[in-house]
Every structure is written in structure tokens, then in C-alpha cells.
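> Taken from Swiss-Prot, the feature active site, proton donor applies to ARG94, ARG157. Look at Swiss-Prot and you will find LYS46, ARG94, THR129, PHE130, ARG157, GLY186, LYS211, VAL244, TRP303 tagged as (Z)-N-(sulfonatooxy)alkanimidothioate binding site. Marked as Fe(2+) binding site by Swiss-Prot: GLU260, ASP264, HIS268. According to Swiss-Prot, the mutagenesis experiment ASN45 to Tyr carries the annotation: Strongly reduced activity. Quoted from Swiss-Prot, the note on the mutagenesis of LYS46 to Ala is: Reduced activity. Strongly reduced activity; when associated with A-94. Reduced activity; when associated with A-94 and A-211. As a published mutagenesis entry, ARG94 to Lys appears in Swiss-Prot alongside the note: Reduced activity. Record note (Swiss-Prot), mutagenesis PHE130 to Ala: Lost activity. The unchanged residue is displayed. Here the residue is the original one, but Swiss-Prot notes a mutagenesis experiment at this spot, GLY186 to Met: Strongly reduced activity. A mutagenesis experiment is reported in Swiss-Prot for this position, VAL244 to Cys, and the note states: Strongly reduced activity upon benzylglucosinolate but slightly reduced activity when allylglucosinolate is used as substrate in the presence of myrosinase. One mutagenesis experiment catalogued in Swiss-Prot, GLU260 to Ala or Gln, is accompanied by this note: Lost activity. Swiss-Prot gives this note for the published mutagenesis ASP264 to Asn: Lost activity. For the mutagenesis result ASP264 to Ala, the note given in Swiss-Prot is Strongly reduced activity. One natural variant named in Swiss-Prot is GLY13 to Glu, and its note says In strain: cv. Ei-2 and cv. Tac-0. Where Swiss-Prot documents THR18 to Ser as a natural variant, the accompanying text is: In strain: cv. Ei-2 and cv. Tac-0. What Swiss-Prot notes for the natural variant ALA308 to Pro is this: In strain: cv. Ag-0, cv. Br-0, cv. CIBC-5, cv. Ei-2, cv. Gy-0, cv. HR-10, cv. HR-5, cv. Kin-0, cv. KNO-10, cv. KNO-18, cv. Lz-0, cv. NFA-8, cv. NFA-10, cv. Pna-10, cv. Ra-0, cv. Rmx-A180, cv. RRS-10, cv. Se-0, cv. Sq-1, cv. Tac-0, cv. Van-0, cv. Var2-6 and cv. Yo-0.
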Amino acid sequence: MAPTLQGQWIKVGQKGGTGPGPRSSHGIAAVGDKLYSFGGELTPNKHIDKDLYVFDFNTQTWSIAQPKGDAPTVSCLGVRMVAVGTKIYIFGGRDENRNFENFRSYDTVTSEWTFLTKLDEVGGPEARTFHSMASDENHVYVFGGVSKGGTMNTPTRFRTIEAYNIADGKWAQLPDPGDNFEKRGGAGFAVVQGKIWVVYGFATSIVPGGKDDYESNAVQFYDPASKKWTEVETTGAKPSARSVFAHAVVGKYIIIFAGEVWPDLNGHYGPGTLSNEGYALDTETLVWEKLGEEGAPAIPRGWTAYTAATVDGKNGLLMHGGKLPTNERTDDLYFYAVNSA
């Protein structure tokens, strides 16, 4: 039986210019016919640069945006970014010396950076890496990730959502999901028809003394209208537990691809066991479907940069780079174009 969600994989050509090259643990966001890329690593836990790369879908060429305004001061890995309208927002990330970036926006019309929030201030969100970001028309959301830590405390994971109100420039933490909710990094995180979904991720046990650092297959959503969290049971072609996978929303579907399905004994320094499978979750029926494999990336990968995008009039999942089973990084640019949803 053919899946309900029909689409096709397209390897996007990159015809030159100065681009990000092979990397992982970076962030991308799409605005109009441009793709923006920031941060990342080529070797484990070593930053590369703090340039903002711009890909033009019309010419299929890369360039570097000139750093006008309050540009990022830290070369980041484990950073995330999202787009709202014509602005992109970056949050967190760190360099190899554990200097952490803050929260900034970049106006794609004026090509100017704006400093918005210093992280780790009292009453505001904490600095972090390997978190997840999502957005709607009025908010930027940050979920999970790994804390900064320090000389007196060990880095830990988060389980809460931080919400930034774009209109008034203020942060608020949404209701805590409670002790039965795993703290996670590298989770799927998406706004679908007004609800905020958390899908899978790399988890810390909810049982005192239990096993930490494992792949989760939990799926929950937060409803801003009722201010309540709900954990759901999904069915169908359910993917195995995983983290650091590419994902995007198209209609009522959360599309995911690849990711780490088993952690490496050397932690982030190794590749882990990676996937090259794609799935779509219908958030109304809670049924998973497996995506078609024709044209999909043949080599498994994780820690890709990802975003929802519209390319040639079709909505879908766009992803760049990632870590391969050889522990090398790739600079592939792939788009899963949805034909029907």
C-alpha cells in the first residue's frame, strides 16, 4: 500500500561560490528563495567559523553575508536557528573552549544582525547546545538541549520549553511537563496546527539511578490553549528510537529522516549507529508511514542541519551536511518535496 504522504527526494545542485562545505551540528533556515547556514563542526567538538552562509536557489550558488550590526561573536557548534517571516533567529551553541553564544536575530531584508537576549541571566533561558528550535507567527520556541555546566556543576539536559514573544521581546517558560517526561537533547521539535510536539531524542532516565544517555521513542505534545502536556502512543511503521535527525512540518505531518539510533561508546567523538530511513507522523491519526527510498541519501547520517522549506513551489524537508558512519562530514544538500499531504 502506497503511503498517504507522497513525495520525492531531490539532491540540490551546488554550483559554486563560497559555501559552508562539509560540516555537522550547524543550523539552517530558509526565507523565500534563500537558505541560510550558521555554525557547525568538521571534526568532533571543534568549531569552524562564525560566518553566515547564504544559498540562492535560483543560481544554486553560495555566498557569505557581510557581518553588519551585532553579529555573533562565538564560532558555534550545536547551534540552532529558525525563521519567522523575513528574520532568522539563532540561539545558543558553543565553541570548543565552551564559550557560549547568545540569542540574536538576522534581518534578511536589511542584512543586519540584532542582539536580543544574553543567556544565563536571572529569569531568562539558560545557554545550551544540541537543543531544538521551532516557531509560529508570534513566537520562537526552544526545547531541551545540554546546559553550559561549569567548574562546580556537570552539564545536564533540559525538559522544558522556553518561549520568546517576538512582539514584546520577552521570554517565558511554558509549564513543566513533569518528572515522567524525559530530559532530552537532539529531539524532534515542531509546531503543528497550534500544538507543540516533542518527538524522540537522546534522553536522561526519569528513574533515579536509571540508565542515562539512551535513544528515546517518546512522543508528546503541549497544547497552549489548555496549557497541558499529553503523551501519545503512535502506531504504524513506527521508527526505532533515535535522536539528532532532520525533521520538518508539512500540513499535519512531521517528516523525519536519518539520525542516530544507537550512541557511540566514545560519545560525540564517534559516529554512533546512524540511519538513512525517512518517516512521516500523521499528528491527527498518530500513525507513522515510511517514506519512499527512491532518490534518498544512500549513506546514513546524523547531526544534519534541517528546516522546512518551499522549493520550486513544493513544501518539504530541506537538510544540509551531517555526520557519516565514517565519522566524516558531508556537504550534501537534499530536499524531500511533498507532492500530496
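Including glycine, each Cβ sits where the backbone N, Cα and C put it.
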> DSSP secondary structure for HIS268 (Fe(2+) binding site), reduced to helix/strand/coil, please.
helix
> If one looks at the chain holding ASN45 (mutagenesis position), which residues at least 6 apart in sequence have a CB under 8 angstroms from its CB?
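Counting only residues 6 or more apart in sequence, the Cβ neighbours of ASN45 (mutagenesis position) under 8 Å are LEU77, GLU96, HIS268, TYR269.
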> Can you tell which of THR18, THR129 has the most other C-beta atoms within 10 Å, given these are the recorded positions?
THR129
> Quick check: of the mutagenesis positions listed here (ARG94, PHE130, GLY186, ASP264), which one has the Cα closest to that of LYS46 (mutagenesis position)?
ARG94
> DSSP on VAL244 (mutagenesis position), three-state: which is it?
coil
> Between VAL244 (mutagenesis position) and GLU260 (mutagenesis position), how many Å separate their Cα atoms?
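Here the two Cα atoms are 6 Å apart.
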> Quick one: pull the CA-CA distance for PHE130 (mutagenesis position) versus GLY186 (mutagenesis position), whole Å only.
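Between the Cα atoms of PHE130 (mutagenesis position) and GLY186 (mutagenesis position), the distance comes to 6 Å.
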